[in-house]
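One structure is given below, encoded as structure tokens.
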Amino acid sequence: MAMVNTTTRLSDDALAFLSERHLAMLTTLRADNSPHVVAVGFTFDPKTHIARVITTGGSQKAVNADRSGLAVLSQVDGARWLSLEGRAAVNSDIDAVRDAELRYAQRYRTPRPNPRRVVIEVQIERVLGSADLLDRA
């Protein structure tokens, strides 16, 4: 296992992995600090190091992310895996939600209409993963 902070660049293979159609597990913390883990689709912007998850406002993952301000996204495919850790914030701004929906549509499919949609934005601070996906140069 390798670990880097985001000042270390993800390899081209890692960026490709993060654009392939895979689901991930989103971990947030409940009020009692126990983990809440759910399967999600997400997108990652390598320029800003922001991962985005679209969800319904008031969902448990949104409530947890808003309260604790922490989240981890873990994606795995065979021996390849990455965990993206960082500060989470829930954004209900219509332009931010629209942008997140467009990004989601590029990676997965057009999301169904949802007037209560928000976006969980995770500012990635640390990356763990299989050594072949991390560039420590």
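Note that Cβ sites are derived from N, Cα and C of the backbone, with glycine treated the same way.
Those substitutions? Not in this structure, it's all original residues.
The structure displayed is predicted, hence computed values, not measured ones.
For 36-41, 54-55, 60-61, ARG67, 78-81, the entry in Swiss-Prot reads coenzyme F420-(gamma-Glu)n binding site, with the evidence type experimental evidence. Sequence-distant contacts (6 or more apart, same chain, Cβ under 8 Å) of ALA79 (coenzyme F420-(gamma-Glu)n binding site) comprise SER130. Secondary structure at ALA79 (coenzyme F420-(gamma-Glu)n binding site), taken from DSSP and collapsed to helix, strand or coil, is coil.
The 10 Å shell around the Cβ of ARG21 (mutagenesis position) contains 8 further Cβ atoms across the protein chains shown. In Swiss-Prot, a published mutagenesis experiment is listed as ARG21 to Ala, annotated 2.7-fold decrease in catalytic efficiency.
Annotation of the published mutagenesis TYR104 to Ala in Swiss-Prot: 17.8-fold decrease in catalytic efficiency; the original residue is retained in the structure shown. TYR104 (mutagenesis position) counts 19 other C-beta atoms within 10 Å of its own C-beta, drawing on all protein chains shown.
One mutagenesis experiment named in Swiss-Prot is TYR104 to Phe, and its note says 8.9-fold decrease in catalytic efficiency.
Under the DSSP three-state reduction, TYR108 (mutagenesis position) is assigned to coil, being neither helix nor strand. TYR108 (mutagenesis position) has a Cβ environment of 15 other Cβ atoms inside 10 Å. Here Swiss-Prot describes TYR108 to Phe as a published mutagenesis experiment; the accompanying note says: 3.3-fold decrease in catalytic efficiency.
Here Swiss-Prot describes TYR108 to Ala as a published mutagenesis experiment; the accompanying note says: 44.5-fold decrease in catalytic efficiency.
Listed in Swiss-Prot is the mutagenesis experiment ARG109 to Ala, annotated as follows: 4.7-fold decrease in catalytic efficiency.
The mutagenesis experiment ARG112 to Ala is recorded by Swiss-Prot, whose note states: 2.6-fold decrease in catalytic efficiency. Long-range Cβ proximity for ARG112 (mutagenesis position), meaning a same-chain Cβ under 8 A and a gap of 6 or more residues, is found for none.
Using a 10 Å radius centred on the Cβ of ARG117 (mutagenesis position) and all shown protein chains, the other Cβ atoms total 20. Quoted from Swiss-Prot, the note attached to the mutagenesis of ARG117 to Ala states: 8.9-fold decrease in catalytic efficiency.
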Residue among recorded positions VAL40, ILE54, ARG67, ARG109 with least C-beta crowding, 10 angstrom cut-off = ARG109
Listed in sequence order, the residues of the same chain lying six or more positions from VAL38 (coenzyme F420-(gamma-Glu)n binding site) whose CB sits under 8 Å from its CB are MET25, LEU26, GLN60, LYS61
Can you check which residues sit near HIS36 (coenzyme F420-(gamma-Glu)n binding site), meaning Cβ under 8 Å from its Cβ, same chain, 6 or more apart in sequence, and list them in order?
-> THR27, THR28, LEU29, ARG30, GLN60, LYS61, ASN64
If you tally other C-beta atoms within 10 angstroms for each of the binding-site residues GLN60, TRP81, the top scorer is TRP81
Spatially closest candidate among VAL40, ARG67, TRP81, the listed binding-site residues, to TYR108 (mutagenesis position) (Cα to Cα) | VAL40
